[in-house]
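Here Swiss-Prot flags 37-192 as domain 'SIS'. Per Swiss-Prot, the feature substrate binding site maps to Gly54, Ser55, His61, Glu65, Asn93, Asp94, Ser119, Thr120, Ser121, Ser124, Asp169, Gln172, His180. Record note (Swiss-Prot), mutagenesis His61 to Gln: Almost no effect. The unchanged residue is displayed. Marked as Zn(2+) binding site by Swiss-Prot on the basis of similarity to another entry: His61, Glu65, Gln172, His180. As a published mutagenesis entry, Glu65 to Asn or Gln appears in Swiss-Prot alongside the note: No activity. Here Swiss-Prot notes a mutagenesis experiment, Arg69 to Gln, with the remark: Almost no effect. Looking at Swiss-Prot, you'll find the mutagenesis Asp94 to Asn noted as follows: No activity. Quoted from Swiss-Prot, the note on the mutagenesis of Thr120 to Ala is: No activity.
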Amino acid sequence: MYQDLIRNELNEAAETLANFLKDDANIHAIQRAAVLLADSFKAGGKVLSCGNGGSHCDAMHFAEELTGRYRENRPGYPAIAISDVSHISCVGNDFGFNDIFSRYVEAVGREGDVLLGISTSGNSANVIKAIAAAREKGMKVITLTGKDGGKMAGTADIEIRVPHFGYADRIQEIHIKVIHILIQLIEKEMVK
């Protein structure tokens, strides 16, 4: 009944991944991002991650696998997803939704820390404000974006972009693969 739809969905996902994989710049950006994050941890820094909707879940997943574990047991790494409901509701109510991430970065971000901003469109105003706040603090910035990078294009030290112009879920599927690879590479870098 739905077999053709299932095949089409899986084929489109495979094609999106294949297109991303063809561009060596993506491979180099992932490697550079992992080294940047590990270097920050080694120097006593931390990573803050943020995004909206599914990207918010990815930001939380990224932090959880760093503080918890990925595939093997090892020490936890300093990672915080900006996801505290009381913070988000307070700042959203008192200042506005566009400030929910930047206020947190202003409060706890330090020079030498890293911000991971995730947006499939690259146009999330609250992530863009978080990037500006991170810059004010002297933090490094890594972004996971999609399509043409949107307004976030060119704002990061390292941008990892999935140039897919269809639905956001295809971009998110690549983002989670990138997140898992970043964690794997960070773990390798941390034991060097």
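Just so you know, glycine gets a Cβ as well, placed from its N, Cα and C.
At each noted position, the model has the original residue.
A map of Swiss-Prot features onto the structure.
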{"residue": "His61", "record": "mutagenesis position", "Cβ within 10 Å": "17"}
{"residue": "Glu65", "record": "mutagenesis position", "Cβ within 10 Å": "21"}
{"residue": "Arg69", "record": "mutagenesis position", "Cβ within 10 Å": "14"}
{"residue": "Asn93", "record": "substrate binding site", "Cβ within 10 Å": "9"}
{"residue": "Asp94", "record": "mutagenesis position", "Cβ within 10 Å": "9"}
{"residue": "Thr120", "record": "mutagenesis position", "Cβ within 10 Å": "27"}
{"residue": "Ser121", "record": "substrate binding site", "Cβ within 10 Å": "18"}
{"residue": "Asp169", "record": "substrate binding site", "Cβ within 10 Å": "14"}
{"residue": "Gln172", "record": "Zn(2+) binding site", "Cβ within 10 Å": "22"}
{"residue": "His180", "record": "substrate binding site", "Cβ within 10 Å": "15"}
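Counting in whole angstrom, Gln172 (Zn(2+) binding site) lies 7 from Thr120 (mutagenesis position) by their C-alpha atoms.
Shown in sequence order, Gly51, Asn52, Ser55, Val127, Thr143, Leu144, Thr145, Gly146, Gly150, Met152 are the residues of the chain, 6+ apart in sequence, with a C-beta less than 8 angstroms from the C-beta of Ser119 (substrate binding site). Counting only residues at least six positions away in the same chain, the Cβ atoms of Thr120, Ala168, Asp169, Gln172 sit under 8 Å from the Cβ of Gly54 (substrate binding site). Spacing of Asn93 (substrate binding site) relative to Arg69 (mutagenesis position) is 34 Å (Cα to Cα, whole number).
Within the set of recorded positions His61, Glu65, Arg69, His180, the entry lying nearest in space to Asp94 (mutagenesis position) is His61 (CA atoms). Cα distances from Ser121 (substrate binding site) to the mutagenesis positions His61, Glu65, Arg69 are smallest for His61.
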